[in-house]
Amino acid sequence: MAGMSQRPPSMYWCVGPEESAVCPERAMETLNGAGDTGGKPSTRGGDPAARSRRTEGIRAAYRRGDRGGARDLLEEACDQCASQLEKGQLLSIPAAYGDLEMVRYLLSKRLVELPTEPTDDNPAVVAAYFGHTAVVQELLESLPGPCSPQRLLNWMLALACQRGHLGVVKLLVLTHGADPESYAVRKNEFPVIVRLPLYAAIKSGNEDIAIFLLRHGAYFCSYILLDSPDPSKHLLRKYFIEASPLPSSYPGKTALRVKWSHLRLPWVDLDWLIDISCQITELDLSANCLATLPSVIPWGLINLRKLNLSDNHLGELPGVQSSDEIICSRLLEIDISSNKLSHLPPGFLHLSKLQKLTASKNCLEKLFEEENATNWIGLRKLQELDISDNKLTELPALFLHSFKSLNSLNVSRNNLKVFPDPWACPLKCCKASRNALECLPDKMAVFWKNHLKDVDFSENALKEVPLGLFQLDALMFLRLQGNQLAALPPQEKWTCRQLKTLDLSRNQLGKNEDGLKTKRIAFFTTRGRQRSGTEAASVLEFPAFLSESLEVLCLNDNHLDTVPPSVCLLKSLSELYLGNNPGLRELPPELGQLGNLWQLDTEDLTISNVPAEIQKEGPKAMLSYLRAQLRKAEKCKLMKMIIVGPPRQGKSTLLEILQTGRAPQVVHGEATIRTTKWELQRPAGSRAKVESVEFNVWDIGGPASMATVNQCFFTDKALYVVVWNLALGEEAVANLQFWLLNIEAKAPNAVVLVVGTHLDLIEAKFRVERIATLRAYVLALCRSPSGSRATGFPDITFKHLHEISCKSLEGQEGLRQLIFHVTCSMKDVGSTIGCQRLAGRLIPRSYLSLQEAVLAEQQRRSRDDDVQYLTDRQLEQLVEQTPDNDIKDYEDLQSAISFLIETGTLLHFPDTSHGLRNLYFLDPIWLSECLQRIFNIKGSRSVAKNGVIRAEDLRMLLVGTGFTQQTEEQYFQFLAKFEIALPVANDSYLLPHLLPSKPGLDTHGMRHPTANTIQRVFKMSFVPVGFWQRFIARMLISLAEMDLQLFENKKNTKSRNRKVTIYSFTGNQRNRCSTFRVKRNQTIYWQEGLLVTFDGGYLSVESSDVNWKKKKSGGMKIVCQSEVRDFSAMAFITDHVNSLIDQWFPALTATESDGTPLMEQYVPCPVCETAWAQHTDPSEKSEDVQYFDMEDCVLTAIERDFISCPRHPDLPVPLQELVPELFMTDFPARLFLENSKLEHSEDEGSVLGQGGSGTVIYRARYQGQPVAVKRFHIKKFKNFANVPADTMLRHLRATDAMKNFSEFRQEASMLHALQHPCIVALIGISIHPLCFALELAPLSSLNTVLSENARDSSFIPLGHMLTQKIAYQIASGLAYLHKKNIIFCDLKSDNILVWSLDVKEHINIKLSDYGISRQSFHEGALGVEGTPGYQAPEIRPRIVYDEKVDMFSYGMVLYELLSGQRPALGHHQLQIAKKLSKGIRPVLGQPEEVQFRRLQALMMECWDTKPEKRPLALSVVSQMKDPTFATFMYELCCGKQTAFFSSQGQEYTVVFWDGKEESRNYTVVNTEKGLMEVQRMCCPGMKVSCQLQVQRSLWTATEDQKIYIYTLKGMCPLNTPQQALDTPAVVTCFLAVPVIKKNSYLVLAGLADGLVAVFPVVRGTPKDSCSYLCSHTANRSKFSIADEDARQNPYPVKAMEVVNSGSEVWYSNGPGLLVIDCASLEICRRLEPYMAPSMVTSVVCSSEGRGEEVVWCLDDKANSLVMYHSTTYQLCARYFCGVPSPLRDMFPVRPLDTEPPAASHTANPKVPEGDSIADVSIMYSEELGTQILIHQESLTDYCSMSSYSSSPPRQAARSPSSLPSSPASSSSVPFSTDCEDSDMLHTPGAASDRSEHDLTPMDGETFSQHLQAVKILAVRDLIWVPRRGGDVIVIGLEKDSGAQRGRVIAVLKARELTPHGVLVDAAVVAKDTVVCTFENENTEWCLAVWRGWGAREFDIFYQSYEELGRLEACTRKRR
């Protein structure tokens, strides 16, 4: 402060209000009087008084507003100033008055320099003081470059903050880097708090500046909080708290998120938040300087969800005296990391909902203080715990074991010596690196087997690891580096099949026992290495299953001396680290097998068996070398040469000359193809490394008609020799075009030599010149004018041209040299051994052996006259039989096949997704002969009429070829692939070769040019091979469909007099859909053209050889004539042309290297054209007719509807007629939107999402209804109007516009054609603006909905019912599309829009976005790629695929529905595609975790790599109509057990007991989690007969007539029983009956001798007294049943049930039921549902529709279900359960008597109460099987159950009344007219049922046993009856016209359970889950878990697809 005392603070720092409004005058006075400036008086400028007068004059001028005068005075003053100091003082005057111009003048012209000391009169300081931002900017920019005057900047900043100049503050901080946290100080001064920018801003009340500073690096300090408490609080409350509405339980309140982080707050004042404490949901106080907190944080914040206290100085949190003070029970996340806590606050243990706790980087020595933690519940919901970077030495099990939901634990960087014992929780991630762990617990696999994925125990002191670590089934990442491991557990016991990364680096692997390195170590052996002595070899081996999953393996820094052999089998490895193993000197050749390995670390290794130069090239080269060694690769010099060219050009002669060196004597016949071998020796003087090259020569000839067939012999990596006749000159050059285009189309990038023959026919004297000319012509064909390669043609340069004379043999030697030289330079791209030259390439020995085997097979078949093709299975067998075969995987087999194709050994066409790809042709000659049959057909009417042949006639041509019915599909695919026969309908094919080259009659006579004609010309640089054939086939399909539409409309429409009606044609790949439809008069088509005439016009398409711009070209011309000027036919044709090019010939959409498009469209002006038609001289046409470029039309169409022609500007041409496809004139008028009724804005708030290709989807309203508008934006370029006509920019914009119009048209057409409830409907279209309106999805996309719902649950985030419905609706939409031959191609959750999440709604989703959908046109689809991860593996460039690609994507969408996650397999498209093709799929979880067994199985079926194995959408739809699909959750195998018991109440656990005495054990299964929580826990004792859990007690009865009572506490095992009771007989069943008194109940134990023991229990403890009820005594004394009556036999009590609201207990007594009155504990009534020898086995009480109780019972002999009304004891219904197909059975329910009968004390055995089941007869005969005859009023009176005769009687017995009264009545089952079909539909796969019963040889008795009901379960308001065969009958009670009836509403049967034996028991757990247990002959048990659906759920399920069916039908009718 010393510096301050010498001079008073400047006026700037007077922060009080009275001095703050300082004017420039006062400021200037102060500036002048502020003391000596330190400058000497100027010698020239006069005295200081004069200077003062000058400055005063300047100021006065500024004050008057006379800036001009002030500037003159300033300039004058400058002239008189000598020093910079004086000039600086002058500069401060205009700076003070904000005169920017004068400031610039002084700085630039007068070179005034700005001083950098922050004095009061510094111009920058003055400008900052007065807030002149522009002046400040100018002044600071005048400073020299490197200068950074920080003191000046800080002074100006503090000043501007105090004065309130936000603009200056922003400029200083953001542009010039002033530090908001620095004090403003001058030289030799100390900082003062008032000069801190934030302090100054707050003190002077400049709130906006204070906030700006706080957001840009300023912080609160204690002075600010003390001196300005209220402003500070105001700032914190106003700017650092965000609001959002609170949940509905707090109406009107807003939730507050307090974000006070990174403010360096020294404390938090209670006053800041006490009044809002109940609204705070998020409190972030991280990165402050807090050492204490107010007591309200966090314990008193009742709504707090998230708390972040990280990065402070907290030693503890506020204490609490009792748990009552902790009211923040809703807390979900706490972050308290980077503090100074020594233990976690005990209050945390009361936060029962806490999910995430981060406490890393503290000083924790204990987790919690045990002595302070009292009556805590524990963090049962905690999912993530991070306590890394602390000082913990142990983790107490006491606390950890309460973390029941923990899935992530991080205890890295502590001092743990022991890892805690595992406990029951779903732990997924465990990190414990950098501790002092010496051992690990061995029970990890018990609790975490199916959960733990990521484990890190690196950098510890582990000497061994337990086997359990490698038995974690879900384990993906295991890091054990930096330990002391010398061995791993034996690999044969590992089960970690999903392990991806294993890091074992920096261990002791390979060291022997003494710890010394030895030459031969005990740790590893390699194959073939023998060991001496008896030493047991301990080998590091990895299990075989890791080859599918392990990707990264680190073995570096160990003591290995060999690479473990099993490492070489890990074929998925991508990274392998072997460095720093000093003993490792060799790499095994087997490493070469690892095809995916890209990182091989051999750092510091001396590898002796790989040459050094190869090691330098890196891992790829090393692996290639090892692979070649391993596979005994040999150099191969065999290649394929294909000689082609027009007929009779001298091909065969040329070949003979090359082979023999002389001209042939015999002329060869016209064979289509000849094959021969030729070896070419190295010419003298060649430097090539190979001695010779061997060719498999295919000489392809034959008549010109066979030219299309010959393309099928063109393959990659072959040398093509195109032969032509020089003597024919230019004509022959033109003919070369066909061959060159063909070669490039079928074998892109092939090497082609063009050889001219007949050289001797050119005169010698003109020869050189003539040859040069002809060569130029050939090159002009293949190269563009700029010299670059022409698109569509092979890469031919002058080096590839040669001439030869076959007579004089001139040029033959040169040709040999050329062939040898070219061959030696050909590369083998994509080889398994690495890129190498083709000649002399290394080929695995096994490939060569396979080649020999294939050739031998081909010769054998030739001898036997057998078919010359192999199926894929036959080829695989051939591979397997080849000696020393090492071809193991699919990719290697493909490489071998490629080699066979490249060498001419095989022909194979892998570019279809299935079918043709499964055939391998051995002999091209044979194949050619087969195809020749087709070409031998003449266009006779008998077989092929108009070039179209019926499929059966085409099949007839197969007879005798060897193609069978099984391979006919492949044959047809082959014909279509090479355009030999193209499908034009389901049963007919077009044979293009039969079409005439010109129309058969004069078409010009039919065409009269009139004013009603428009034309379109397509100019193409080349016409691709197959273009016309495919175009005509598509046209024929479309025209046929058009006729069909007309025919249907005639039938359907009553009166429609329009000539052009709506025609929905979804054409081609791009699914364009023109509405053009006419009635054809004549259709004429030929090889390159088609003409259709109709009333009032015609349309024609033909090839045109137009020669515009004197450039080679072909193309097509379209003419459309219409008297009514409806030119929609033009749109119809152009749609087809564009789509065909898009899908099959995309090369045409490219440009030449000089930028000219390969294809251009022109539109001749119709006005000029009509005028020209009047002329007679055709030569004038080109000059007189204007050709509009399509680009001009498109660009004009964006702005207006007319285009002007330069030849008649006064007569504009309407674009709607010229380019009808752009204006959608072929669409019905009703589809065009009225723009006046469309309300939409394109601001950001209205954007719903981005479509493909830059389209944007907006929220809008049309006619008052919300809609989604998809807008196609055409790019705008700056100054586009000024762009010259012919520029690249114009072309780019036109291309973009064309693309937009094209995609708009395609998608709108597609949507218009589709009408289905699960597909988004088109509302209308608009051209200006270019958009269409769709239905608006209220809830956005499925992806968004899933991501919002997936946070809370691990699987099925939308719940099972909604998930089922959504999956069903997607499948239904797909089935509809596939029925329409449309392949969606881009199905994913983003393209599925959600309408409703209410399961009761009929429609929940709709499919959208058909941007890349394709129509398959009977030929499959080609091209388009969907979204990586969803896209099927077979979609690759140039591969033809079918609708099964959508089923693959559907599988991925199912994955999303089940997991809530996207199917992520990587970030790069190539990486994802590779993984998918290898069969790698996203990991979901075990079925018992996911709990939607059928949907998961369907998902896996859909994403099968082979398309033919995927289901059809239609079959998926029918599968999902079975309720089993939705209700079956999972099965769980439980091993050998002896008894099963379930829990009562809300618990999800079931218990198995096994063994007896010392080996007795129990297993606890949690059915909710699908998890065995306790596995075979030992609990010695006698065999358990019965068990009951009541509250916290478990009662178990054993076979030694004892009851043991155990107390249940947490996870504690059952050790010693709390109490033991004796009983007179073995207990067979228990029942707990609550009593009115609190905490007391009765336990009834039914005994084997018929007694019932009653134990009163108070507070969990049974009283000493126990009473017995004797059934025998009651029967005799009360019900007068004699002792000799069969009903008095000692029957065990099998079932007991509490009835009549707990006032009675009904229990079984043989065939009868006895009723106990709970009040008096006496038997008061007997009921007789059955007759002896039947025994009641199950009793259950449920409520019926009116809410009254009914009791159901079941017996073991008659197998019938009896229903009693509980209050009247009246028998109401009986149903026989032994019906094989009970679905939709009904039985009457007797109405109640008005008065209940008096209590019956007698029981007559002859006439039991109610309807007796006395008349049941069971008969068995050979013919009829088992028959059960029941004489009662049931609709299931007669059932024959023989293996095959069950159905007919069943159907006969069914009367119409057995069907539901209405299709959608409550809990009804939909039905079809055909009962049998309908049964098939609802019985879980009727076919599978049939197979289970009918196809197994089963005697009648076994069959009837399978139909025996096992138990009755009351599930919600339904009765479920499981039967021994494994199916479950579901029965509901329903009203029907006043009366009640029972009906079987479903039969559930899971075929998956068949192998598990018979159903033995069942139970309902937690009221909503049904568990059935199955036992097989080995006493192995399996649990089947079902969703316990009630009537409501079944109702929703059935209605969902009934309603969808109804809506589909309505849509069809509407159309």
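Cβ atoms here come from the backbone N, Cα and C positions, even for glycine.
None of the noted substitutions appears here; every position holds its original residue.
The secondary structure of D1386 (active site, proton acceptor), as reduced to three states from DSSP, is coil rather than helix or strand. Per Swiss-Prot, active site, proton acceptor is recorded for D1386.
DSSP classifies P647 (GDP binding site) as coil under the three-state reduction. Annotation source Swiss-Prot lists GDP binding site at P647, R648, G650, K651, S652, T653, G669, E670, H758, D760, C806, K807.
Per Swiss-Prot, domain 'Roc' is recorded for 632-826, and the stated evidence type is sequence analysis.
Feature annotation from Swiss-Prot assigns domain 'COR' to 844-1036; the stated evidence is sequence analysis.
Among the mutagenesis results in Swiss-Prot, K746 to G has the note: No effect on GTP-binding. Increases phosphorylation of RAB7A. The residue drawn here is the original one. According to DSSP, K746 (mutagenesis position) is assigned to a helical segment. The Cβ neighbour count for K746 (mutagenesis position), using a 10 Å radius over every protein chain in view, is 17.
Under the three-state DSSP scheme, R1034 (mutagenesis position) falls in the helix class. In Swiss-Prot, a published mutagenesis experiment is listed as R1034 to A, annotated Abolishes phosphorylation of RAB7A.
According to Swiss-Prot, the mutagenesis experiment S1064 to A carries the following note: Inhibits phosphorylation activity and blocks activation by phorbol ester; when associated with A-1074 and A-1075.
S1074 to A appears in Swiss-Prot as a published mutagenesis result, with the remark: Inhibits phosphorylation activity and blocks activation by phorbol ester; when associated with A-1064 and A-1075.
Experimental mutagenesis is annotated in Swiss-Prot for T1075 to A, with the remark: Inhibits phosphorylation activity and blocks activation by phorbol ester. Inhibits phosphorylation activity and blocks activation by phorbol ester; when associated with A-1064 and A-1074.
D1386 (active site, proton acceptor) sits 57 Å from C806 (GDP binding site), counting Cα to Cα.
In this structure the alpha carbons, written CA, of G650 (GDP binding site) and K746 (mutagenesis position) are 24 Å apart. Taking only the Cα positions, the spacing between R1034 (mutagenesis position) and K746 (mutagenesis position) is 22 angstrom. In this structure the alpha carbons, written CA, of K746 (mutagenesis position) and C806 (GDP binding site) are 29 Å apart. Local packing around the Cβ, expressed as the count of other Cβ atoms within 10 angstroms, is greatest for G650 among the binding-site residues P647, G650. Averaged over the domain 'Roc' (632-826), the predicted model reaches a pLDDT of 86.
Cβ neighbour count within 10 Å across all protein chains ranks R1034 highest among the recorded positions H758, R1034. According to DSSP, S652 (GDP binding site) is assigned to a helical segment. In three-state terms derived from DSSP, C806 (GDP binding site) belongs to neither a helical nor a strand segment and is classed as coil. Around the Cβ of D1386 (active site, proton acceptor), the number of neighbouring Cβ atoms within 10 Å comes to 22.
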